[in-house]
Amino acid sequence: MNSLFASTARGLEELLKTELENLGAVECQVVQGGVHFKGDTRLVYQSLMWSRLASRIMLPLGECKVYSDLDLYLGVQAINWTEMFNPGATFAVHFSGLNDTIRNSQYGAMKVKDAIVDAFTRKNLPRPNVDRDAPDIRVNVWLHKETASIALDLSGDGLHLRGYRDRAGIAPIKETLAAAIVMRSGWQPGTPLLDPMCGSGTLLIEAAMLATDRAPGLHRGRWGFSGWAQHDEAIWQEVKAEAQTRARKGLAEYSSHFYGSDSDARVIQRARTNARLAGIGELITFEVKDVAQLTNPLPKGPYGTVLSNPPYGERLDSEPALIALHSLLGRIMKNQFGGWNLSLFSASPDLLSCLQLRADKQYKAKNGPLDCVQKNYHVAESTPDSKPAMVAEDYTNRLRKNLKKFEKWARQEGIECYRLYDADLPEYNVAVDRYADWVVVQEYAPPKTIDAHKARQRLFDIIAATISVLGIAPNKLVLKTRERQKGKNQYQKLGEKGEFLEVTEYNAHLWVNLTDYLDTGLFLDHRIARRMLGQMSKGKDFLNLFSYTGSATVHAGLGGARSTTTVDMSRTYLEWAERNLRLNGLTGRAHRLIQADCLAWLREANEQFDLIFIDPPTFSNSKRMEDAFDVQRDHLALMKDLKRLLRAGGTIMFSNNKRGFRMDLDGLAKLGLKAQEITQKTLSQDFARNRQIHNCWLITAA
């Protein structure tokens, strides 16, 4: 009897143990990452040919204690290598693990290689050559603490390489994991199986091979025992011949069918090639089709299983499309696949909740470094009077109501950018802004008292409902998370896409960027204030301080301002402002852009202006500003400097976003100024529900 070890992906050990026992293995013992077992020579070859789950089959050769590199060398040399290698066999060493003595795996591999080669030269035998790429024998050494375990890797290449997939092709899951997913899916061979996001077809091919009794090792060309002196070619040929006979019989007797689809024509072509090379191409129908086009291929029965490994995203900007995808799949399953089973394998379990289905079973597994879950569902048969469940019903109804109200109003006003929803319902704490045919959903970060999983699930529901109500493509929804800035610069950089969208606001054309910054380049709540500036600016010299992207300057310029001066500390936003001006034909010396600390520039400037717009941050302690700024504390000092630049009969429009801001009217009077609050006049319909979003004042000489 041979003592053997089969390695596998984490989470599949018990499944592998059952498989090995069914092959005839005895004394199976599960450990993390694999199974120890025993079997005769035939079982060695049976496990190599038939295991769908094992990553490798190892023949342990011995162990040794390693307190020095000499210990490793002598421990390896104690094995009788000369009776293990066929004459002329090449070899390679795979060394893993480190300890205080062996601190580099390459060094460990070199010491093992030296010990093996020296075992031959000491007996005056030809030394075997190393071949790292395609060796006849692979020696595996695993060092754990002070113990080195030495084994012969009888697999050669990993057993997931079945021989049907082009090695250059990208596979999100290995074939061994795919086989486990099939086994755990609840699918019964003989019933239909469908993968609507099949990629290169791995799940379907593994299922078809399982169903037709086709050994996973049947198409492999190389093995790790070809240079092994104890290899029994006669028994191997018997095992191989039996596998070929069973495969022919299984294919001839199988009557059910497999269906695969994907939106990418190139991967579908690869899937067809892979299925043909696996010998089961005639059983699988592959189509180029998006999930949105998915239909039941057998509406009159029999019932089957939908099995898939849908895409998942680690980036925030990919989530809306994935949420929409899962939500859509859930609706299609309920509408078209009543009575079927569904099994999905995912690294993003939160996305699976978008299906709006209750899982019957779930399994955990590792896909490389990723923690994954597989959930199995049974889709209830729909009845004529059953109504589809609505996602986030209260939110959906409110958004639909707001859309009906604001869409018509925005068209009449001549604006393309407006707020559709602003935390109208406390449990759906987001803002939804429309920018032409794009939508930005800003999630207000939930308090720490709210369960993070529940908050994330609610956000997923919001996104799915928003896409559905507005009828937009998922890739035209941008998701952002907004937190209190705590004194940080509000113009935080989020990305580097550099994609700008041209939008219309009354008679102005403006550039917005929906993805790269927390804000988009256009403060929607100041829309009416900008229009007022345009109406007030004819023939006047206009100053815009803390100008951001210069949208107020554009309105003033279009309103007939004699000159405009735009000041901001950020070169990025000044360049953006210049693009906005150029888009509206506002170029030349009459339109100046100045990069400067606005407060420092204000103290030193000696020019005169008829109309000044200033919208400072509530608080700023930017390293590039000379002093920290607090709008409540410092607004009077600001007005003192502004008065010096204000021409007789001129007007300052002052706005800020501080909630509860109190204008120091007595202090203003001492400066010879008076203030008229115009906040209500500057709040448009879409911001009428949030009366504290900003406050706005007209300040003139008393």
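In case you wondered, yes, glycine gets a Cβ from its N, Cα and C as well.
Original residues throughout; no substitutions modelled.
According to Swiss-Prot:
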DOMAIN    43-154  domain 'THUMP'
MUTAGEN   ASP195 to Ala  Does not affect methyltransferase activity
MUTAGEN   ASN309 to Ala  Impairs m2G2445 formation, but does not affect m7G2069 formation
MUTAGEN   ASN397 to Ala  Impairs m2G2445 formation, but does not affect m7G2069 formation
MUTAGEN   ARG530 to Ala  Does not affect methyltransferase activity
MUTAGEN   ASP568 to Ala  Impairs m7G2069 formation, but does not affect m2G2445 formation
MUTAGEN   ASP597 to Ala  Does not affect methyltransferase activity
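Structural mapping of features recorded in Swiss-Prot.
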residue	record	Cβ contacts under 8 Å, 6 or more apart
ASP195	mutagenesis position	GLY201, LEU203, LEU204, TYR259, GLY260, SER261, VAL306, LEU307, SER308
ASN309	mutagenesis position	PRO172, ILE173, ALA178, ILE181, MET197, GLY199, LEU203, LEU344, PHE345, SER346
ASN397	mutagenesis position	none
ARG530	mutagenesis position	GLU505, ALA508, SER551, ALA552, HIS555
ASP568	mutagenesis position	PHE546, SER547, TYR548, GLY550, LEU574, ALA577, GLN595, ALA596, CYS598
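The number of other Cβ atoms within 10 Å of the Cβ belonging to ASP597 (mutagenesis position), over all protein chains shown, comes to 17. Helix, strand and coil counts under DSSP for the domain 'THUMP' (43-154) come to 37 helix, 33 strand, 42 coil.
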